[in-house]
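Okay, here's the structure, questions in a sec.
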Amino acid sequence: MITSALHRAADWAKSVFSSAALGDPRRTARLVNVAAQLAKYSGKSITISSEGSEAMQEGAYRFIRNPNVSAEAIRKAGAMQTVKLAQEFPELLAIEDTTSLSYRHQVAEELGKLGSIQDKSRGWWVHSVLLLEATTFRTVGLLHQEWWMRPDDPADADEKESGKWLAAAATSRLRMGSMMSNVIAVCDREADIHAYLQDKLAHNERFVVRSKHPRKDVESGLYLYDHLKNQPELGGYQISIPQKGVVDKRGKRKNRPARKASLSLRSGRITLKQGNITLNAVLAEEINPPKGETPLKWLLLTSEPVESLAQALRVIDIYTHRWRIEEFHKAWKTGAGAERQRMEEPDNLERMVSILSFVAVRLLQLRESFTLPQALRAQGLLKEAEHVESQSAETVLTPDECQLLGYLDKGKRKRKEKAGSLQWAYMAIARLGGFMDSKRTGIASWGALWEGWEALQSKLDGFLAAKDLMAQGIKI
């Protein structure tokens, strides 16, 4: 199970990295130790995570500086653990996206271009494939990462960056083997490339890709949007759009109020002229948007069936979970501290930040272990949600963590929260992070959960030390 080793940093590190092929078992053991400390003190430096031990700190730095340690081997070890976990699930989503890692300190001059040549920030571009299980959309793990530095002169590039989509597909295929038939690749508009679509279809693989280019359907001769607009409406659905600050066409910032949007759904079978590719498409388009608002519109290309309303809604639901990889990027850069690292050599920095990519996945999974009931309810699995909520909090927390959390939450537990249950633990941690549930939704934000988790962990060492002293008969 995903949660079996998740909450104990040492167990988690062992499960993810103990199979790393680093050329010497002592290096692998050191990787496990370093990863465990970085996970225990997420977002903190090696110095802080070493807990005042000079030997631990020096050992960690020696590992990070070791030229015989391959960053790619570190990433592969984590990816193969993801493959192992994936065997539990009948269907998976492979969410793909690219992000940049930006640095301005001394090492920056040896890294690649991110913006203009004049920019002081330089770094890497990283394309990631993140696996989710397709029922409750829990994060399984990282399946693949490709890192590269963009040269100042595009003519110096080894190959087109668009090749990252085909490379990710090939690596996923190799690692997943026969399980690849259970995997649906989910990509944004950048993946709307003829070679990528053709490759997925040639290998009989599944995908949902948002359309970018004004392609035409061969049979109707119409552009895809116009062709789908001519198809009968399957039905509609509503979504809630949160409040957000936006920049208008004149560059002025304004507040976009929260609203509900009604969308219509149409679908059809299409054939693209280039390569004579035949696939399915779904068009979701907002009906009667407020004056001044750009209507929501998604045109999705897919291998999945789309004949019925339920099938089309499933494709939409799959694509809406693409945002999870954006949360991974946030967890990696901010929560795990990838962009706060200050190693002075590119290779050392890459080793460190590669470890932190899996620490970031753990942060996502920690949150999801508490929010699983909400995910189950969203899929209509009410009995399953109630069953999970009623489980003991010790299924995800240690007895000491439960005891400390109970002390910190004393007098705050609501009547509907069963003492010692997972539902209570979720709400108690959220309250510790400042969640007031003023809207009576019972659903805490990412930030509140993480703040609460950090607060619990920061107090745990003192709590354990006090217990130890009391066990020795020392009054405190």
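Placed from the backbone N, Cα and C atoms, the Cβ positions cover glycine too.
Just so you know, the substitutions we noted aren't modelled in this structure.
According to Swiss-Prot, the Mg(2+) 1 binding site annotation covers D97, D188. What Swiss-Prot lists as Mg(2+) 2 binding site is D97, E326. The note that Swiss-Prot attaches to the published mutagenesis K40 to Q is: Strongly reduced transposase activity. Quoted from Swiss-Prot for the published mutagenesis T47 to P: Enhances interaction with DNA and increases transposition frequency. In Swiss-Prot, the entry for mutagenesis M56 to A states: Abolishes expression of the transposase inhibitor Inh (isoform 2). The structure shown retains the original residue. Under mutagenesis, Swiss-Prot gives Y319 to A with this note: Loss of strand transfer activity. Record note (Swiss-Prot), mutagenesis R322 to Q: Strongly reduced strand transfer activity. The unchanged residue is displayed. Here Swiss-Prot notes a mutagenesis experiment, R322 to A or K, with the remark: Loss of strand transfer activity. What Swiss-Prot says about the mutagenesis result for R342 to A is this: Abolishes formation of the synaptic complex and transposition. Among the sequence features in Swiss-Prot, the mutagenesis site E344 to A is noted as follows: Enhances transposase activity. Among the mutagenesis results in Swiss-Prot, E345 to K has the note: Enhances transposase activity. The residue drawn here is the original one. In Swiss-Prot, a published mutagenesis experiment is listed as S438 to A, annotated Abolishes formation of the synaptic complex and transposition. Here Swiss-Prot describes G462 to D as a published mutagenesis experiment; the accompanying note says: Abolishes formation of the synaptic complex and transposition.
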Please give me the recorded positions out of M56, D188, S438 that lie within 10 Å of E326 (Mg(2+) 2 binding site), comparing Cα atoms only.
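Matched recorded positions: none.
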Could you tally the C-beta atoms, other than its own, that fall within 10 angstroms of the C-beta of T47 (mutagenesis position)?
13
Whole-number Å only: compute the distance from the Cα of D188 (Mg(2+) 1 binding site) to the Cα of R322 (mutagenesis position).
8
Any idea which of the recorded positions D188, E344, E345 has the thinnest Cβ neighbourhood at 10 Å?
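Output over recorded positions D188, E344, E345: least Cβ neighbours within 10 Å is E344.
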Return only the integer: C-alpha distance in Å from G462 (mutagenesis position) to R342 (mutagenesis position).
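Checking the Cα atoms of G462 (mutagenesis position) and R342 (mutagenesis position) gives a distance of 29 Å.
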Please identify, among the mutagenesis positions T47, M56, Y319, R322, R342, the one with the smallest Cα-Cα distance to D97 (Mg(2+) 1 binding site).
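It is R322, whose Cα lies nearest.
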Could you round the CA separation between T47 (mutagenesis position) and R322 (mutagenesis position) to a whole angstrom and send it over?
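Spelling it out, the Cα of T47 (mutagenesis position) and the Cα of R322 (mutagenesis position) are 35 Å apart.
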How far is it from S438 (mutagenesis position) to E345 (mutagenesis position), counting Cα to Cα, in Å?
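So the alpha carbons of S438 (mutagenesis position) and E345 (mutagenesis position) sit roughly 48 Å from each other.
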Of the mutagenesis positions K40, M56, Y319, R322, which one sits closest to E344 (mutagenesis position) when you measure Cα to Cα?
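Given the candidates K40, M56, Y319, R322, the nearest one is M56.
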Measuring Cα to Cα, how many Å separate R322 (mutagenesis position) from E345 (mutagenesis position)?
33
Counting only residues 6+ away in sequence within the same chain, which have a CB under 8 Å from the CB of M56 (mutagenesis position)?
N33, Q37, S50
